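Now, the feature entries from Swiss-Prot:
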- 43-329: domain 'Protein kinase' (DOMAIN)
- I49, G50, R51, G52, A53, Y54, G55, I56, V57, K72: ATP binding site (BINDING)
- G55 to R: Altered inhibition of HT1 activity (MUTAGEN)
- E115 to Q: In strain: cv. C24, cv. Lz-0, cv. Wei-0, cv. Yo-0 (VARIANT)
- D169: active site, proton acceptor (ACT_SITE)
- D187 to A: Loss of kinase activity (MUTAGEN)
- T201 to A: Loss of kinase activity; when associated with Y-203 (MUTAGEN)
- Y203 to F: Loss of kinase activity; when associated with T-201 (MUTAGEN)
- A293 to V: In strain: cv. Ak-1, cv. Bay-0, cv. Di-0, cv. Landsberg erecta, cv. Tsu-0, cv. Wei-0 (VARIANT)
Amino acid sequence: MSAESCFGSSGDQSSSKGVATHGGSYVQYNVYGNLFEVSRKYVPPLRPIGRGAYGIVCAATNSETGEEVAIKKIGNAFDNIIDAKRTLREIKLLKHMDHENVIAVKDIIKPPQRENFNDVYIVYELMDTDLHQIIRSNQPLTDDHCRFFLYQLLRGLKYVHSANVLHRDLKPSNLLLNANCDLKLGDFGLARTKSETDFMTEYVVTRWYRAPELLLNCSEYTAAIDIWSVGCILGETMTREPLFPGKDYVHQLRLITELIGSPDDSSLGFLRSDNARRYVRQLPQYPRQNFAARFPNMSAGAVDLLEKMLVFDPSRRITVDEALCHPYLAPLHDINEEPVCVRPFNFDFEQPTLTEENIKELIYRETVKFNPQDSV
């Protein structure tokens, strides 16, 4: 995972000593106190490249293909049903997707023993870094860089939306990059079908990238929520600062209205709740800022597209297809090179009655599909 050519190195602290287990079919590694037990085809050095609430991610090499991969360990994956559903959802979704701008799942490591199946290891194609790291770095970003990132993000999102899926958690750290500046959407654990209109209680998407309709608990949200997030990401990539770093819901809405102006009554039609409409009307009123003055270092085309994404009323927000046709992206846009998903994704496996044990069995079956040769 050498990104020195474009992005600089993050150091190389690795774990190369493993202990063979289960007759040599698996190897255990200790990575900063974290136990990693993987199929023997994944060979060291194992290098930690990421960490989150779910666990840790290590880079390794698949000795059978010579390919470098990223292995995410989700420890005690079935202790919490919401987290377990999220893991299952991501596995199913990414298996369904096949697009240059969506991260690919290469393997779900089959556990040595079904009865002791508690940790899930998902193997992805390896990327060098993510957009959050690049924004925070000293790496110079030109308008062409930003345009290329945005184009790839929208190209991937067009495919995702065509599969009848909303990502719902787009943010710079979920946009993975390699040294060629290729971009891929990652982390589909919060994704939902477009037809699901219930407000998800476990919704934890980072507040800074959350659309107004979600901040206002609008239950019937659409693909427009992802476009709002794309606008936030575009602005942040250009300015190297988050557009709306709200401390809480109220502060978040205030930051939004300070930039795009307080909505008038005609922009509140998407709110079904009288209480929500009343709440918005009693908020402090702000005039719309001049975007060109607010973003002096952005090209006129980028500013115009940003204005069309950051629209309070989701029904008036630009769509992914319209955004791809915007003049700012004309140097890159080619509708024949922007494929859609052939089959819509089916979320029917997510029954309300699913138990932790059901989810464990469904994920176990996925490990067997990836590793049929290991099954008796």
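In case you wondered, yes, glycine gets a Cβ from its N, Cα and C as well.
Overlay of Swiss-Prot feature records on the structure.
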residue : record                       : Cβ within 10 Å
I49     : ATP binding site             : 18
R51     : ATP binding site             : 11
G55     : mutagenesis position         : 18
V57     : ATP binding site             : 19
E115    : variant position             : 5
D169    : active site, proton acceptor : 23
D187    : mutagenesis position         : 22
A293    : variant position             : 8
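For I49 (ATP binding site), the nearest neighbour among the recorded positions E115, D187, A293, judged by Cα separation, is D187. Across the structure, V57 (ATP binding site) and D187 (mutagenesis position) are spaced 13 Å apart at their Cα atoms. With A293 (variant position) as the anchor, the candidate recorded positions are G55, E115, D169, D187, and the one with the nearest CA is D169.
The recorded positions shown are R51, G55, E115, D187; of these, the one with its CA atom nearest the CA of the residue listed as 'active site, proton acceptor' is D187. When pLDDT values are averaged over the domain 'Protein kinase' (43-329), the model yields 91. DSSP classifies A293 (variant position) as helix under the three-state reduction.
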